[in-house]
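Below you'll find the structure, written out as structure tokens, and then a few comments.
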Amino acid sequence: MDKVCAVFGGSRGIGRAVAQLMARKGYRLAVIARNLEGAKAAAGDLGGDHLAFSCDVAKEHDVQNTFEELEKHLGRVNFLVNAAGINRDGLLVRTKTEDMVSQLHTNLLGSMLTCKAAMRTMIQQQGGSIVNVGSIVGLKGNSGQSVYSASKGGLVGFSRALAKEVARKKIRVNVVAPGFVHTDMTKDLKEEHLKKNIPLGRFGETIEVAHAVVFLLESPYITGHVLVVDGGLQLIL
């Protein structure tokens, strides 16, 4: 199998760390983000012949066009990472409906659409590997994150069901569920207070999550699995 990987949400955070690690391991990368300039900057930092694309994962025609373009320029995609995500914290009673919809569209529907688009090629070539980036709150829930928790919890159910659907085609689907990790999404959190509740006593780094993502991408006998990377936080939630 060729080593062509599409990383959605690859311009920053966990997605960018995944792209960096995979580039070092010899993969050809498509770095995909809503902001094309950010994607180009991330792809440029990788060196080599990696490419950047702009895509709003919540729009099916955007996703379809992106896959057509990246396969035209890089070849068939056989590895897919879904790391695009947004979060708008707030109590449910104070959350605007449009904010609910945008989180569900980006965090859940977006991954569904990219997986659907990738299936055509992966089924044709009888093989592929997908890792969707979830969250520990999708498994445990968290006050003030009911919508985000729903989107990430839904991603787990979707991934497990899809893993069953495509296993006979030699396509694997797994989830990595991070806890608190240093990203733009967590930069405003009260780290000193929160890390006291983490058994390992600190926030994680994006590269630590990236190693888990690549492990699942490359593990030929693992599918339908949720790998939690949270410093032990799940032990006390």
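Keep in mind that glycine also has a Cβ here, set from the backbone N, Cα and C atoms.
What you see is a predicted model, and the numbers here were worked out from it, not measured in a lab.
Mapped onto three states, the DSSP output places GLY9 (mutagenesis position) in coil. Take the CB of GLY9 (mutagenesis position) and look out to 10 A: across all protein chains shown you find 28 other CB atoms. According to Swiss-Prot, the experimentally introduced change GLY9 to Ser is described as follows: Unable to restore growth of an OAR1-deficient yeast mutant.
Taking a C-beta cut-off of under 8 angstroms and a sequence separation of 6 or more, THR183 (NADP(+) binding site) has the following same-chain neighbours: ARG12, GLY13, ILE14, THR206. The NADP(+) binding site annotation in Swiss-Prot covers 11-14, 34-35, ASP56, 83-85, TYR148, LYS152, 181-183.
As a published mutagenesis entry, ARG12 to Ala appears in Swiss-Prot alongside the note: Strongly reduced ability to restore growth of an OAR1-deficient yeast mutant.
ARG34 to Ala appears in Swiss-Prot as a published mutagenesis result, with the remark: Strongly reduced ability to restore growth of an OAR1-deficient yeast mutant. Strongly reduces NADPH-dependent reductase activity with acetoacetyl-CoA and 9,10-phenanthrene quinone. No effect on NADH-dependent reductase activities. DSSP assigns ARG34 (mutagenesis position) to coil in the three-state reduction, outside any helix or strand.
Annotation of the mutagenesis experiment SER135 to Ala in Swiss-Prot: Unable to restore growth of an OAR1-deficient yeast mutant. Sequence-distant neighbours of SER135 (mutagenesis position): residues of the same chain at least 6 apart with a C-beta under 8 Å from its C-beta are TYR148, SER149, LYS152, ALA177, PRO178, GLY179.
Look at Swiss-Prot and you will find SER135 tagged as substrate binding site, backed by a curator's inference. In the three-state DSSP classification, SER135 (mutagenesis position) falls within coil.
Annotated active site, proton acceptor per Swiss-Prot: TYR148, in sequence order. A helical conformation is recorded for TYR148 (NADP(+) binding site) in the three-state DSSP classification. A simple way to gauge crowding: the CB of TYR148 (NADP(+) binding site) has 26 other CB atoms within 10 angstroms, across all the protein chains here.
Counting every protein chain shown, the Cβ of LYS152 (mutagenesis position) has 26 other Cβ atoms within 10 Å. In Swiss-Prot, the entry for mutagenesis LYS152 to Ala states: Unable to restore growth of an OAR1-deficient yeast mutant. Abolishes NADPH-dependent reductase activity with acetoacetyl-CoA. Strongly reduces NADPH-dependent reductase activity with 9,10-phenanthrene quinone. No effect on NADH-dependent reductase activities. The structure shown retains the original residue.
DSSP assigns LYS169 (mutagenesis position) to a helical segment in the three-state reduction. The Cβ of LYS169 (mutagenesis position) lies under 8 Å from the Cβ of MET122, ILE123, GLN126, GLY127, each of which sits 6+ residues away along the same chain. Here Swiss-Prot describes LYS169 to Glu as a published mutagenesis experiment; the accompanying note says: Unable to restore growth of an OAR1-deficient yeast mutant. Increases NADPH-dependent reductase activity with acetoacetyl-CoA. Reduces NADPH-dependent reductase activity with 9,10-phenanthrene quinone. No effect on NADH-dependent reductase activities.
When the binding-site residues ALA84, VAL181 are scored by other C-beta atoms within 10 Å, ALA84 scores highest. Packing around SER11 (NADP(+) binding site) is summarised by its Cβ count: 26 other Cβ atoms lie within 10 angstroms of its Cβ, all protein chains included. Here is what falls inside 10 Å of the CA of GLY9 (mutagenesis position) among the recorded positions ARG34, ALA84, VAL181: ARG34, ALA84.
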